[in-house]
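These features come from Swiss-Prot:
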type    : residues                               : note
BINDING : Lys133, His164, Lys168, Lys469, Cys471 : heme b binding site
BINDING : Asn321, Thr389                         : (13S)-hydroperoxy-(9Z,11E)-octadecadienoate binding site
BINDING : Asn321, Thr389                         : (13S)-hydroperoxy-(9Z,11E,15Z)-octadecatrienoate binding site
MUTAGEN : Phe137 to Leu                          : Impairs allene oxide synthase (AOS) activity, but confers some hydroperoxide lyase (HPL) activity. Confers strong hydroperoxide lyase (HPL) activity; when associated with A-155
MUTAGEN : Ser155 to Ala                          : Confers strong HPL activity; when associated with L-137
MUTAGEN : Asn321 to Gln                          : Abolished allene oxide synthase activity
Amino acid sequence: MASISTPFPISLHPKTVRSKPLKFRVLTRPIKASGSETPDLTVATRTGSKDLPIRNIPGNYGLPIVGPIKDRWDYFYDQGAEEFFKSRIRKYNSTVYRVNMPPGAFIAENPQVVALLDGKSFPVLFDVDKVEKKDLFTGTYMPSTELTGGYRILSYLDPSEPKHEKLKNLLFFLLKSSRNRIFPEFQATYSELFDSLEKELSLKGKADFGGSSDGTAFNFLARAFYGTNPADTKLKADAPGLITKWVLFNLHPLLSIGLPRVIEEPLIHTFSLPPALVKSDYQRLYEFFLESAGEILVEADKLGISREEATHNLLFATCFNTWGGMKILFPNMVKRIGRAGHQVHNRLAEEIRSVIKSNGGELTMGAIEKMELTKSVVYECLRFEPPVTAQYGRAKKDLVIESHDAAFKVKAGEMLYGYQPLATRDPKIFDRADEFVPERFVGEEGEKLLRHVLWSNGPETETPTVGNKQCAGKDFVVLVARLFVIEIFRRYDSFDIEVGTSPLGSSVNFSSLRKASF
């Protein structure tokens, strides 16, 4: 398939890591098993050269209905996601095992998966030669297409499907066409955000980052991608509320919203919520994108995509993928950097301000590339707490999948699942894997670890193409995350936070913001 180069003029990745030019998104090539006893199988992943013993996949699915419900209760209520997986790793002495994934009965037809919970087995989920991605974006169930205008959106398409290439190229065009607006619009919108947070902090003694940030993120995306200020349209400031409600209707089987189990289980985990309840909200969003995306819709015409289908895909990519990702990522970044302490804050502030000063007071892509600690901190945030925790793929053929300690036979048609935080905090790959280490990716040795940063549905050292499922906006997300850190430490020497929980990401309040003193 054809590929397209990154829409950004300067690579976001160290040159020492990649020898080939940027394309976009990850592909791992199939390696044939050399053992004569398994000539019909493909080795899904292989690191090192030692022969690993073939082991039966441990675990079980329990009784129909009862087993999936028990696993769902463990996942949401009795253990929580991380302990759910870790306890079974201890039980089976294996990072590969069989388990049921939510939502199970009665929303998902088949909740049974083979879980891949280490950094060696996990990457098979990116290899579209080995796994199919059709209708697996949300896992073992797919929300009704009534929530997306009757269309299967790009995120649910396998690269083998004809529309995948056209729709992904449309997103590449969107990114390319917006590149000159990203820097000025980010600085304008996030300067307004921090001005308002300072006022709130002075009045109340603390400032809620999440609520204010949601509106800022949408304003930035609308202005950067489409050249439209939502305040000047019928949408006004309503987008975050409309999107949050719509996302809830898409993802409610996978969320816990803090209600008692006896209420939450029948309400959001047992049956799908009726799409009709958000139809009018979605229509308001659709009309905004239809009216704002003129240049992009002209490109859709050229690609042979109807304007209606293109608009639904632009809405999903902007609101679900990008805004939703920023809603999770930015509060998590504030949390992790806040907890790193004032010494780290001072180092970031010194690096950012000195680089900008030496660049004549101007922030450019070239200047950002010189901010080694800033870049490392962003990658560490993405490693430690990836905004997307789950990846799914259905085996296209019989496979042998290797963990660090054993190899496992998987049959064609079996569902594979990976919980990304365990893969990117694999202690056999990362030293101090469960610690946030700001300088982890600084220097040549640090750069070599970037291939194990997997948040984008592929290694950080790879790039998206129309032939894979790596996030089309991977480089965009890394860029805006860097801009976010830069904006904070251009303005402040340090800050303090209070952290709570949220169904999507973290709830963060600023308890202090110390303005720049040098």
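Note: Cβ is positioned from N, Cα and C throughout, glycine not excepted.
Worth saying up front: this structure is predicted, and the values here are computed from it rather than measured.
Separating the Cα atoms of Lys168 (heme b binding site) and Asn321 (mutagenesis position) is a whole-number distance of 13 Å. The 10 Å shell around the Cβ of Lys469 (heme b binding site) contains 30 further Cβ atoms across the protein chains shown. Taking a C-beta cut-off of under 8 Å and a sequence gap of six or more, Phe137 (mutagenesis position) has these contacts in its own chain: Ser155, Tyr156, Tyr392. For Thr389 ((13S)-hydroperoxy-(9Z,11E)-octadecadienoate binding site), the number of other Cβ atoms no farther than 10 Å from its own Cβ, over all displayed protein chains, is 18. Note: the CA-CA distance between Lys133 (heme b binding site) and Thr389 ((13S)-hydroperoxy-(9Z,11E)-octadecadienoate binding site) rounds to 16 Å. Fewest Cβ neighbours within 10 Å among the binding-site residues Lys133, Lys168: this applies to Lys133. If you compare every pair of Cα atoms in Lys133, His164, Lys168, Lys469, Cys471, the residues listed for heme b, the longest distance is 15 angstrom. The Cβ of His164 (heme b binding site) has Leu154, Leu157, Asp158, Val466 as same-chain neighbours under 8 Å, each 6 or more residues away in sequence.
Taking Asn321 (mutagenesis position) as the reference point, the binding-site residues whose C-alpha atoms are within 10 Å of its C-alpha, out of Thr389, Lys469, Cys471, are Cys471. Lys168 (heme b binding site) falls within a helical segment according to DSSP.
The two recorded residues Thr389 ((13S)-hydroperoxy-(9Z,11E)-octadecadienoate binding site) and Cys471 (heme b binding site) have their Cα atoms spaced 14 Å from each other. Its Cβ placed at the centre, Cys471 (heme b binding site) has 24 other Cβ atoms within 10 Å. Cys471 (heme b binding site) falls outside any helix or strand according to DSSP and counts as coil.
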